[in-house]
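For reference, Swiss-Prot has these:
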DOMAIN    52-272  domain 'Cupin type-1 1'
DOMAIN    333-482  domain 'Cupin type-1 2'
MUTAGEN   Arg161 to Ala  Decreased IgE-binding to the wild-type epitope 97-L--A-172
MUTAGEN   Arg163 to Ala  Significantly decreased IgE-binding to the wild-type epitope 97-L--A-172
MUTAGEN   Asp166 to Ala  Decreased IgE-binding to the wild-type epitope 97-L--A-172
MUTAGEN   Leu359 to Arg  Decreased IgE-binding to the wild-type epitope 347-R--N-387
MUTAGEN   Leu362 to Arg  Significantly decreased IgE-binding to the wild-type epitope 347-R--N-387
MUTAGEN   Leu367 to Arg  Significantly decreased IgE-binding to the wild-type epitope 347-R--N-387
MUTAGEN   Val372 to Arg  Decreased IgE-binding to the wild-type epitope 347-R--N-387
MUTAGEN   Leu374 to Arg  Significantly decreased IgE-binding to the wild-type epitope 347-R--N-387
Amino acid sequence: MSTKLILSFSLCLMVLSCSAQAAQLWPWRKGQDSRPHHGHQQFQQQCDIQRLTASEPSRRVRSEAGVTEIWDHNTPEFRCTGFVAVRYVIQPGGLLLPSYSNAPYITFVEQGRGVQGVVIPGCPETFQSDSEYPQSQRGQHSRESESQESSRGDQHQKIFRVREGDVIPSPAGVVQWTHNDGDQDLISVTLLDANSFHNQLDENVRSFFLAGQSQQGREERRSQQQTREEGGDRQSRESDDVEALIGANILSGFQDEILHELFRDVDRETISKLRGENDQRGFIVQAQDLKLRVPEDSEEGYERQRGDRKRDERGSGRSNGLEQAFCNLKFRQNVNRPSHADVFNPRAGRINTVNSNNLPILEFLQLSAQHVVLYKNAIIGPRWNLNAHSALYVTRGEGRVQVVGDEGKSVFDDNVQRGQILVVPQGFAVVVKAGRQGLEWVELKNNDNAITSPIAGRTSVLRAIPVEVLANSYDISTEEAYKLKNGRQEVEVFRPFQSRYEKEEEKERERFSIV
């Protein structure tokens, strides 16, 4: 009897141990956190939104090889949704230094191409380069370790190619860096979710850099202190937020002796540079001789499979599968490919969606994105988000947007253009009409499977309601209710209304094009 009890107790301990390892290796898991969602508690009184604004960045922080642009997230819509928006402009050859945040985020590449690195705690270094270093740069290693190092080359975690139209997610606390190896500026916009349950701090988003230093950041801190002394509450709060987003080199706070003891093979000068002393380059620096071997799309799957086989050959059969599940996650999905459109109307435009179905990591981050392309004068909506807030970032063209809130009043009715962000809270109905040059935008949302409900069209809510119910709801005849219900046969994206003259003109053009 005692033997059975001991065996049962041992099995329970083993299960608990494996569960703890899984939780430790995968801290971004989707879960219903037991603690109250601090964002909803603190911001619910700030969601009484009477007016929305389409805004551009309010702060610019210059670095040696680029600019960091920050939106004012103290406006009612930003505070309500918990969104924080940042745009990075990296010049050719520029390197956005390694950093992490206390909140998950999703990035959209608006322009250019580059290389992205992701560092996941506990995952192996499955990538290697052909770089060779002289012995003096390797430190005092044994001959055996030197021979192993020279045979392997430089090893590191995964890197991948990024280009225009890519959506790149990042969990809280995971280090990422970006290098522009193209011939034009690499521009990306990032949306951080301060209300995420992954953020264990307050409603502020913080950036933590592993290198560099920002002279402008020091100036912001001095300006912040002066603002506090002058009693400017809003300006002081905005300065606090900007300082947190600009971040600082976390190594600069450690003493030289501690760092020298940790990194024993480096000299005092290197320790000083680790701490960013006298470094005025900012957090986007000009990289020197940065040659990275990046697998192209067709190679990435092969490299991943080869890495799995190598680990199996080294005896990784003892693995419980956690490494394969977590370390091989995909961190990129392109939403700018017409052939992958989820909704397409040849006369109106298209919608591409990236969510947890085609990018599984988004399930754990509770984020997703849509890329919408509208042709000349085309219309989308009215529609609303059932389970998410959204931030619309305009990438091309111009158009008119109308948003209606819960009081049945318009909270936004204006034109939008490239570079602007419009935050739309959950449930607010939106209609967008493109201008003469068309309109393109990306919608970043705080749900991994955000659902929209259109009011018009073949998949609309009105289409799903019986004609008699519509007739009584709007006090109209059943004939008019039928027309209302079935007037549009398109799905979500609608071609513009055409007069009889315009229709005849279009038919004439089609006839000549066929001839």
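Here the Cβ of each residue, glycine as well, is placed from N, Cα and C on the backbone.
Here the original residues stay in place, and none of the substitutions has been built in.
Keep in mind the model is a prediction, meaning the values are calculated, not measured.
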What Cα-Cα separation, expressed in whole Å, is found between Leu374 (mutagenesis position) and Asp166 (mutagenesis position)?
19
Euclidean distance between Cα atoms of Leu359 (mutagenesis position) and Asp166 (mutagenesis position), Å
12
Sort out for me which one of Leu359, Leu362, Leu367, Val372, Leu374 has the most neighbouring CB atoms within 10 A, since those are the mutagenesis positions we care about.
Leu367
Calculate the per-residue pLDDT averaged over the domain 'Cupin type-1 1' (52-272) and state the result as an integer.
81
Applying a 10 Å Cβ distance cut-off over all chains shown, what neighbour count does Arg163 (mutagenesis position) have?
16
Of the mutagenesis positions listed as Arg161, Arg163, Leu367, Val372, the one whose CA lies nearest the CA of Leu359 (mutagenesis position):
Leu367
Give the three-state DSSP assignment (helix, strand or coil) for Leu362 (mutagenesis position).
helix
Expressed in Å to no decimal places, the gap between the Cα atoms of Leu362 (mutagenesis position) and Arg161 (mutagenesis position) is 19
Go through Arg161, Asp166, the listed mutagenesis positions, and name the one with the sparsest Cβ surroundings, counting other Cβ atoms within 10 Å.
Arg161
I need the CA-to-CA distance for Arg161 (mutagenesis position) versus Leu367 (mutagenesis position), whole Å please.
21
